[in-house]
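All remarks here apply to the structure that follows.
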Amino acid sequence: MATVIPGDLSEVRDTQKVPSGKRKRGETKPRKNFPCQLCDKAFNSVEKLKVHSYSHTGERPYKCIQQDCTKAFVSKYKLQRHMATHSPEKTHKCNYCEKMFHRKDHLKNHLHTHDPNKETFKCEECGKNYNTKLGFKRHLALHAATSGDLTCKVCLQTFESTGVLLEHLKSHAGKSSGGVKEKKHQCEHCDRRFYTRKDVRRHMVVHTGRKDFLCQYCAQRFGRKDHLTRHMKKSHNQELLKVKTEPVDFLDPFTCNVSVPIKDELLPVMSLPSSELLSKPFTNTLQLNLYNTPFQSMQSSGSAHQMITTLPLGMTCPIDMDTVHPSHHLSFKYPFSSTSYAISIPEKEQPLKGEIESYLMELQGGVPSSSQDSQASSSSKLGLDPQIGSLDDGAGDLSLSKSSISISDPLNTPALDFSQLFNFIPLNGPPYNPLSVGSLGMSYSQEEAHSSVSQLPPQTQDLQDPANTIGLGSLHSLSAAFTSSLSTSTTLPRFHQAFQ
């Protein structure tokens, strides 16, 4: 059996004790058994002594791995704390002003500005406010130094320079001269000394002339970040407030269900060239449909009509009538009738050629027979006069819109060849609806209508322009095909002359 010496029992018990997280009141702090050989400081661990030794050698083994960052640190903890500044996420938020910070100590220093018990000191000469009395007295001393007065405003002592006066003001701020830090970091290019290495690096821009901080509003450059921040608050305060108030997701100008006048909706579209309109990707609520009617009639079972605003190039955005403001409702000059041809909106990602084909298939399916054509033509002759009279009233309102002309001109290029798409257009189209013309309106008189009904040409040749593959020439032939097929029906007289 093993024997245990009573004298060693206490040592065994001490080694078996589980170390507690908190020290008791009677216990003293751990001894600093690791003194520095170069100074009088001592530390309680080898790691802290090693970190301290870097202050004597100038070594900084922990370097930042970012490409444009040249900072290095004496400990791994300080490097990790610095790496948070390269992250776009700021996790520490102020509860008073919602300002975000990368580090917790920066937030803690910022919270002192929101202390309600702290009085502010306002300068009567320039109106600036200061949170600390020391900063306020320094500011007053600067005003006195600029005027040539180097006397202390508290004890009326005179000094030889402004720097000595500012050092003296610290004694009146409740700080003893012994507690003042030593400026042990000296600049390599001048005699100035600073408290920290950070202040030295910030001062170096005076000698290097580097200006790495660019203002995003006026392209002015600065050597220090605090100078850029001061410039932004002073010169671009309105821009900063505008950025804070804007939402994250900007509204698309073509977003539907917005009660905006149609004229206002057309402005952002009309300001764009046609090449940008063709290359711009459309949202799911905006379809490219060259043959959409401006108004889509619903079923007659009491359902409300859905208004479709006709944009240039046939871009349509359905707007519910309930969501439109009463002041924005359109006054329809021509009522809905059986000639309102309802066209189904194509799928979201259907190409342009597929849209035209599906539309033409619907036209072929909805065209009446030849016998019904003759009956429709005879009945349309009877009701032609009142229709012409109603159109004559709006002759001044209906004209070729400038928007359609300005958009069709850039499309007259050889690159946009849609001639193959129009080869299979049927000769028999739906009856003419004055509302389906959209923005392409024409004006004519009543006397011209009777003469043109009886003397319509069978077909008109295309405009022989090699550069204009599509444009007014193809639209001219397309309109002639419809007018020749409908003969004396309710088509608009001299429809082809509007595109000559």
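Glycine is no exception: its Cβ is also placed from the backbone N, Cα and C atoms.
Those substitutions? Not in this structure, it's all original residues.
Cβ-based neighbour count (10 Å, all protein chains) for H92 (mutagenesis position) stands at 16. As a published mutagenesis entry, H92 to A appears in Swiss-Prot alongside the note: Prevents formation of functional zinc-finger 3; induces drastic decrease of DNA affinity and complete modification of DNA binding specificity.
DSSP assigns H227 (mutagenesis position) to a helix in the three-state reduction. Under its mutagenesis entries, Swiss-Prot includes H227 to A with the note: Prevents formation of functional zinc-finger 7 and inhibits DNA binding; No proliferation and transformation of cultured cells.
Annotation of the mutagenesis experiment K244 to R in Swiss-Prot: Abolishes single and double sumoylation; nuclear localization conserved. Increases transcriptional activity and inhibits repression domain activity; when associated with R-263 and R-353.
A mutagenesis experiment is reported in Swiss-Prot for this position, K263 to R, and the note states: Decreases sumoylation; Abolishes double sumoylation only; Nuclear localization conserved. Increases transcriptional activity and inhibits repression domain activity; when associated with R-244 and R-353.
Record note (Swiss-Prot) on the mutagenesis of T339 to A: No effect on transcription activation capacity.
S340 to A appears in Swiss-Prot as a published mutagenesis result, with the remark: No effect on transcription activation capacity.
Recorded in Swiss-Prot as a mutagenesis result, K353 to R carries the remark: No effect on sumoylation. Increases transcriptional activity and inhibits repression domain activity; when associated with R-244 and R-263.
Rounded to a whole value, the Cα-Cα separation of H227 (mutagenesis position) and H92 (mutagenesis position) is 24 Å. Residue environment of H227 (mutagenesis position) contains 16 other Cβ atoms, counted within 10 Å of its Cβ in all protein chains.
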